[in-house]
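Participant: After the structure tokens below, expect a handful of questions from me.
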Amino acid sequence: MEKVDIFKDIAERTGGDIYLGVVGAVRTGKSTFIKKFMELVVLPNISNEADRARAQDELPQSAAGKTIMTTEPKFVPNQAMSVHVSDGLDVNIRLVDCVGYTVPGAKGYEDENGPRMINTPWYEEPIPFHEAAEIGTRKVIQEHSTIGVVITTDGTIGDIARSDYIEAEERVIEELKEVGKPFIMVINSVRPYHPETEAMRQDLSEKYDIPVLAMSVESMRESDVLSVLREALYEFPVLEVNVNLPSWVMVLKENHWLRESYQESVKETVKDIKRLRDVDRVVGQFSEFEFIESAGLAGIELGQGVAEIDLYAPDHLYDQILKEVVGVEIRGRDHLLELMQDFAHAKTEYDQVSDALKMVKQTGYGIAAPALADMSLDEPEIIRQGSRFGVRLKAVAPSIHMIKVDVESEFAPIIGTEKQSEELVRYLMQDFEDDPLSIWNSDIFGRSLSSIVREGIQAKLSLMPENARYKLKETLERIINEGSGGLIAIIL
């Protein structure tokens, strides 16, 4: 990631204000980190000579040894400085140097009268050194910073052992996690690439679940500063996660089992994403679902906090769903093409009557208007009205009329006594409440109730004579073509 991109993305997430709160134990190199940060990326980008000189004068002092150098919180520079990164990109940068948490072996937080009292921007009266460290850390991160940087050490930069830093380090991390701002940790070491330092870096990263970088703060380069900002950027919260399902899954109905399974997997997995850093880990979890072959990170907008994930389904699942939807097993491309031709023909026929079907279900009567292809035009005929002539054009088109008729079917077996009849009713109704459709599968005299009822309905439908059907059709034609609304029916 380029330098400009890093600053641009962080500026978007912080509203253009890059305020780094540098916290940690005493004698870890916090002031040195701030000084190098300013010298490498801030001072060279300040165009105004006077502002650059003022910022240079405000750099903190640092020195080796056990004596504490920073005895009060300090803003560097005192007022946020506008830094020109590139065309159209100006950011406000300020760092805050905190009073560190005390550690055994450090000198300067006590004097001959006991705990050293220091001045802070938050209280009018001086407060003890250790209290200023606790209050300052929380206030700096919560009120004066957009990003937190914890500086710790492996003990190689001075005369204080690594073990003396652990308690203060844990307290700082605990404070920062309570505040909830994005932060990272830097291990200040004179041997940042040593296997022991690398092992320590990995241990701390797992212990605190944060990114940890190892570097020599004293010899820090611009690339190291950008690495800190880049890692901090991935600690910002995710604002939106877009998950793209396979395109063919998206065309399934909302209540289809596979689409619901995909949606449930997304809900279950995405809920673990809190930070931008979590996205990569969560992408791998999608592969645990049997209906997801793989998942990939399609893109991530660091400045917007938006991540996009693509999900891919196995090929055999497509074949399975196709068989389920079509109703037959697809034997090959030729078979699929044959089916598509049949379905296309069926759809064309259905489209002509679909509106009529909806109408007949709602009102009991439906009309399917004829298509242009169904219309036939008679030969034009010249007509005369008095002294004037005209042309008669006559077209004939078949319209389909649907009538919903409720057919009654009754089955009343005489089986014996009243008690036997009650037992039959009880047998028929035993599963009705749990599954109303189960009554049709009830066995009566060796046959299912559904087959008995269906047979009765079919018998009634076949009773309508041919001449009655013809007369009904003829009657409808006269009503429609002659516009007569009156109808008298005599059923014999």
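Cβ from N, Cα, C; glycine included.
Below, the features straight out of Swiss-Prot:
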BINDING   GLY24, ALA25, VAL26, ARG27, THR28, GLY29, LYS30, SER31  ATP binding site
MUTAGEN   MET69 to Leu  Altered cortex and coat formation; when associated with S-230
MUTAGEN   THR70 to Ala  500-fold decrease in sporulation efficiency. 5-log decrease in sporulation efficiency; no ATPase activity, but no change in ATP-binding ability; unable to polymerize and fails to promote coat assembly; when associated with A-71
MUTAGEN   ILE210 to Met  Altered cortex and coat formation; when associated with V-367 and R-383
MUTAGEN   ILE210 to Ala  Defective in germination; when associated with V-367 and R-383
MUTAGEN   ARG230 to Ser  Altered cortex and coat formation; when associated with L-69
MUTAGEN   HIS256 to Pro  Defective in germination; when associated with P-59
MUTAGEN   ILE367 to Val  Defective in germination; when associated with A-210 and R-383. Altered cortex and coat formation; when associated with M-210 and R-383
MUTAGEN   ILE400 to Pro  Altered cortex and coat formation, affects localization to the forespore; when associated with R-457 and V-418
MUTAGEN   GLU418 to Val  Altered cortex and coat formation, affects localization to the forespore; when associated with P-400 and R-457
MUTAGEN   VAL453 to Gly  Altered cortex and coat formation, affects localization to the forespore
MUTAGEN   GLY486 to Val  Suppressor mutation that reverses the mislocalization and sporulation defect of the A-6 mutation in SpoVM. Causes little impairment of sporulation
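Could you tell me the structural context for the features on the list?
Facilitator: In sequence order, GLY100, ILE151, THR152, THR153, ILE157, TYR165, ASN188 make up the list of same-chain residues 6 or more apart from THR28 (ATP binding site) whose Cβ falls under 8 Å from its Cβ. Following the DSSP three-state reduction, the secondary structure of THR28 (ATP binding site) is coil.
Shown in sequence order, ILE173, PHE183, ILE184, MET185, GLU235 are the residues of the chain, 6+ apart in sequence, with a C-beta less than 8 angstroms from the C-beta of ILE210 (mutagenesis position). In this structure, ILE210 (mutagenesis position) belongs to neither helix nor strand by DSSP; it is coil.
ARG230 (mutagenesis position) falls within a helix when secondary structure is assigned with DSSP. A 10 Å cutoff on Cβ-Cβ distances gives ARG230 (mutagenesis position) a total of 19 other Cβ atoms nearby, all chains included.
Long-range C-beta contacts of HIS256 (mutagenesis position), restricted to its own chain and to partners at least six residues apart, with a cutoff below 8 Å, are absent.
In three-state terms derived from DSSP, ILE367 (mutagenesis position) belongs to an extended strand segment. Of all the Cβ atoms in the protein chains shown, 14 others lie within 10 Å of the Cβ of ILE367 (mutagenesis position).
Around ILE400 (mutagenesis position), the C-beta neighbours below 8 angstroms that are at least 6 residues distant in the chain are GLN352, VAL353, ALA356, ILE367, ALA368.
The Cβ of GLU418 (mutagenesis position) has 7 neighbouring Cβ atoms from other residues within 10 Å, across all protein chains displayed.
Around the Cβ of VAL453 (mutagenesis position), 14 further Cβ atoms fall within 10 Å across all displayed protein chains.
The Cβ neighbour count for GLY486 (mutagenesis position), using a 10 Å radius and every protein chain shown, is 5.
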Participant: Can you tell me the CA-to-CA distance separating ALA25 (ATP binding site) and GLY486 (mutagenesis position), as a whole number of Å?
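Facilitator: Here the two Cα atoms are 100 Å apart.
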Participant: If I take the Cα of GLY486 (mutagenesis position) as reference, which of the binding-site residues GLY24, VAL26, ARG27, GLY29 has the closest Cα?
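Facilitator: So, spelling it out, the nearest of the binding-site residues is GLY24.
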Participant: What does DSSP assign ILE400 (mutagenesis position), in three states?
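Facilitator: It is in a strand.
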Participant: Please tell me which one of the binding-site residues listed here (GLY24, ARG27, GLY29) sits closest to GLU418 (mutagenesis position), measuring Cα to Cα?
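Facilitator: That would be GLY24, nearest by Cα distance.
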